[in-house]
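Student: Structure incoming, see below.
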Amino acid sequence: MASGLIDTNFSSTLANGMSGCDQSTVESLADDPTDSPFDADDCLKVRKYWCFLLSSIFTFLAGLLVVLLWRAFAFVCCRKEPDLGPNDPKQKEQKASRNKQEFEGTFMTEAKDWAGELISGQTTTGRILVVLVFILSIASLIIYFVDASSEEVERCQKWSNNITQQIDLAFNIFFMVYFFIRFIAASDKLWFMLEMYSFVDYFTIPPSFVSIYLDRTWIGLRFLRALRLMTVPDILQYLNVLKTSSSIRLAQLVSIFISVWLTAAGIIHLLENSGDPLDFNNAHRLSYWTCVYFLIVTMSTVGYGDVYCETVLGRTFLVFFLLVGLAMFASSIPEIIELVGSGNKYGGELKREHGKRHIVVCGHITYESVSHFLKDFLHEDREDVDVEVVFLHRKPPDLELEGLFKRHFTTVEFFQGTIMNPIDLQRVKVHEADACLVLANKYCQDPDAEDAANIMRVISIKNYSDDIRVIIQLMQYHNKAYLLNIPSWDWKQGDDVICLAELKLGFIAQSCLAPGFSTMMANLFAMRSFKTSPDMQSWTNDYLRGTGMEMYTETLSPTFIGIPFAQATELCFSKLKLLLLAIEIKGAEEGADSKISINPRGAKIQANTQGFFIAQSADEVKRAWFYCKACHEDIKDETLIKKCKCKNLTVQPRSKFDDLDEHHPAPTFTPPELPKRVHVRGSVSGDITRDREDTNLLNRNVRRPNGTGNGTGGMHHMNNTAAAAAAAAAAGKQVNKVKPTVNVSRQVEGQVISPSQYNRPTSRSSGTGTQNQNGGVSLPAGIADDQSKDFDFEKTEMKYDSTGMFHWSPAKSLEDCILDRNQAAMTVLNGHVVVCLFADPDSPLIGLRNLVMPLRASNFHYHELKHVVIVGSVDYIRREWKMLQNLPKISVLNGSPLSRADLRAVNVNLCDMCCILSAKVPSNDDPTLADKEAILASLNIKAMTFDDTIGVLSQRGPEFDNLSATAGSPIVLQRRGSVYGANVPMITELVNDSNVQFLDQDDDDDPDTELYLTQPFACGTAFAVSVLDSLMSTTYFNQNALTLIRSLITGGATPELELILAEGAGLRGGYSTVESLSNRDRCRVGQISLYDGPLAQFGECGKYGDLFVAALKSYGMLCIGLYRFRDTSSSCDASSKRYVITNPPDDFSLLPTDQVFVLMQFDPGLEYKPPAVRAPAGGRGTNTQGSGVGGGGSNKDDNS
């Protein structure tokens, strides 16, 4: 109804508007049979512009009036009637009226819905109509450009001869129909009448009809069609052309700017060419394009002055327009330039070169993390790295990071996007990538939130491509379970987790067994180049040479096939100058998983065996593949071993090392069944010769908790049970009635086989019985005899976890393991591990299980396990206890690591290692303060002094001095107690690398020095999680490298054990089986002293190469480096600090004070049995094995 009224009104308005116009010209033209042209000058003497203008105004006012009248009528006539009661007689009439209104309402609603669908962009018809309206609007605008190119504003021309007006009229008829459709679809008719696009129609449609009646044209306000350009962004979105916010914003800015510019130019053109009213005699002739030029120059505030407004109306409009136009120009143009300049800088799609691999790196992308990653990934020591590194991050790089990318532009590319968006994954071609690496923020405030974000990234990657290889960094060990439970996660396909907490604590744990080992391993998997200098100290040059060593893999040449591992290692070291650490042993069955075996006992090299080497570069390791006996046997210079032309590589030649088999006897396999045991106790004559044999026997079979055996090269092999029993009895007398449980031999088909065919040299100090200064009485490590009454060793059975890799005990409550200061002070702890833990009750869990588990590896005998004493907040430890309750020999002192009384109570001066850890979250305010507690604790211990009393400085008795004069005798096993805190073995965990300068007061480290070059790190007394950054690159290039490193530092954690722990139930105990007990027979880390014992001969001016060969042949131990005093002078102010030398050359001179890092075999030999009879009174001075380091539970070893 409203639309009909509008149509009628529109026609009447046109007629009424024309009634006042002069029709004489029109009539004369109509009467002219020849259709002669107008006399233009006579026609234009009378201006008719107001007719065109009034038609537009009247149309607007008429439409507005109709809408207002309709609303008033609806308000008066259609008011809501009051509800009538059910019995009211007018109710029927009301119902009929309502039904009629509902029918009309339904009809109007359907019409409105139809019109709405027709003009919306949601349907195909709507999209076509919207695009058609835009195209016709632009076509009408082009017609205006054509008409406005002349300087005439009003022109007399017969309509039938005016082609442009005829075309424009056809367009306007279409716009009029579209106007009515929009009017019907509008929910608020009054507001619709006041819309901008409605005014465009008011001032463009009616004048086209007026021109027919007057036979003249007025340029008028047709330039308003330019405002239709503002709909370009909407139309492009309807057509799915614009999808990103930046492109939509750019289209909006450009369309608004151009629309306003062209519209304002049309107004200036109209006003200047018309002149000022009322006589219009000062017209300023300007073309439309000149006006366009004039406006852009004016808006940009340049204003050349070559074009300007002369009319009053033109100038007035310009004044007001500049207030808007200048602001728009100043805001829009910079934003447009920014969007155009940066829109596609890091967008687009990866263009892969044919045959070139690429990896995608995401997660925590900053200058620091990226620079560390690229420094290691693109290191020159690697073989030609033909891999492109693609970084994907949601934020654009800052200037520093952008500069880094430019310096590596040939191998690095950055894309802006998120790993959670499949479109961005498609852009960087994740499905074609070689691997996807996820970096973590090591300094984050919330480690669990950081891990959750990275795990979600892995889920997104695996959801997009489930066969892509993923290597991820995680902060917390307990979050590893969520990752392992992802269905498409498969470690067999190369997926790997680098858990920073697990590896960090594992490195620290191994340093408890062999101080300095954390530094050695960290340097091995980091790619570094070393440069020695004569200006530097000798110890610095020795250390730097070791930092240049890395771990590589290479396939062994056919020359090695069939020879034992020890023999192959000797050949590599002496001939190729390579250190062979481990080999990959393939499964016996086809398709079975291969495993990495470190220093395997009795394994022989098979064809295509992959070896793990320590060397300076990948080129050096190639010698292992190039080596050929026929071509290279006589070559003395290892650098000359190159690829030969020998074709007979398939035939295995007999190596000159084959005659060494007699020096490498096959190791004895220890059966899992219960062995025969000999319990002997008695008195034997004490001549010195027999005592020497007894001491050798005891120390050969009672190994230290630090991980090495105690036998000597000169000891006698026991050939029968009786001799062994007598010797054990004498040993029992020697060590204060300690009753050993001896497994001297086992019977196999009537023959007696010795427990281990490798002799055992003594290792670094530890906690079992040694001589003290009072008459050679033993001072075993552990708890005093009066503290051991609660432990019944005969009735307790020792168990392992279900995999057989770790010692296990039934769950203990935390309260049973808590000591107060008095209880700790009454406990003579020795050879133990003190963990100084700084934590608040709500601090994030760091996973203390990862520190204790390597110290509970099953390749230690039970009595060798070091007691772990944790000093810290018991409220925090209670949260960790669920993961510690099944691990034996743990005590907790609820105290402060900064309290000297607490430190004295736990005998920190007698410990084998003091670990200083912090679980507190670093502050954002000042990151350097994150390590304040750890540094204070370290300096506090170094400033302490201790009494030189019994049990502090253990000295050798005279009888022992006589024994040690022979080649076969052991060294003093117990670490001498420290009188000064500076000599306490210590390792401090740091969050910030730069804080390492505060640990040692006697060094001259520069704050800008890299961590690995600082003295505390070189000495193995500091460790920071940043050194683990290199593992990402190492794991990518060598899938087995992380497995090897994890095996070395975790004590034997396997993927199967990881899956068990991922269940969340913790370690599960298991019955010993043949398979699980065989897992005990694996290599471990140890430290051997050259001061005394069977290897002492090499300490006096010996060479490292001779030591290496002798240790490998005689004891099956693989030497990997030295731990040497920094100051080798005997001056009184010489430092007691040692530093790490990784894999010295074979001609390297040794010193008696050196300690050797070794990978030693498992010793299944004689077990140690604590006494059943209490020691005589004297108590703490004659401490026996208790629940301290050597006691606390069962020590019955079913596999000995």
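Cβ from N, Cα, C; glycine included.
Just lifted these from Swiss-Prot, have a look:
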type: DOMAIN; residues: 356-498; note: domain 'RCK N-terminal 1'
type: MUTAGEN; residues: Y552 to F; note: Affects the interaction with SRC
type: DOMAIN; residues: 830-974; note: domain 'RCK N-terminal 2'
type: MUTAGEN; residues: S978 to A; note: Does not affect activation of channel
type: MUTAGEN; residues: Y1012 to F; note: Affects the interaction with SRC
Student: If we count other C-beta atoms within 10 Å, could you say which of the mutagenesis positions Y552, Y1012 has the fewest?
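Tutor: Counting other Cβ atoms within 10 Å of each of the mutagenesis positions Y552, Y1012 gives the minimum at Y1012.
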Student: How long is the line from the C-alpha of Y1012 (mutagenesis position) to the C-alpha of Y552 (mutagenesis position), rounded to the nearest angstrom?
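Tutor: Counting only the Cα atoms, the answer is 20 Å.
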Student: Does DSSP put Y552 (mutagenesis position) in a helix, in a strand, or in coil?
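Tutor: Where Y552 (mutagenesis position) sits, the three-state DSSP reduction gives strand.
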Student: What's the CA-CA gap between S978 (mutagenesis position) and Y552 (mutagenesis position) in angstrom, rounded?
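Tutor: With distance taken Cα to Cα, Y552 (mutagenesis position) is 40 Å from S978 (mutagenesis position).
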Student: May I have the DSSP-based helix, strand and coil counts for the residues of the domain 'RCK N-terminal 2' (830-974)?
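Tutor: Across the domain 'RCK N-terminal 2' (830-974), DSSP assigns the residues as follows: 52 helix, 24 strand, 69 coil.
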Student: Using DSSP, how many residues of the domain 'RCK N-terminal 1' (356-498) fall into helix, strand and coil, respectively?
Tutor: 58 helix, 32 strand, 53 coil
Student: State the count of C-beta atoms found within 10 angstroms of the C-beta of S978 (mutagenesis position), not counting that atom itself.
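Tutor: The answer is 21.
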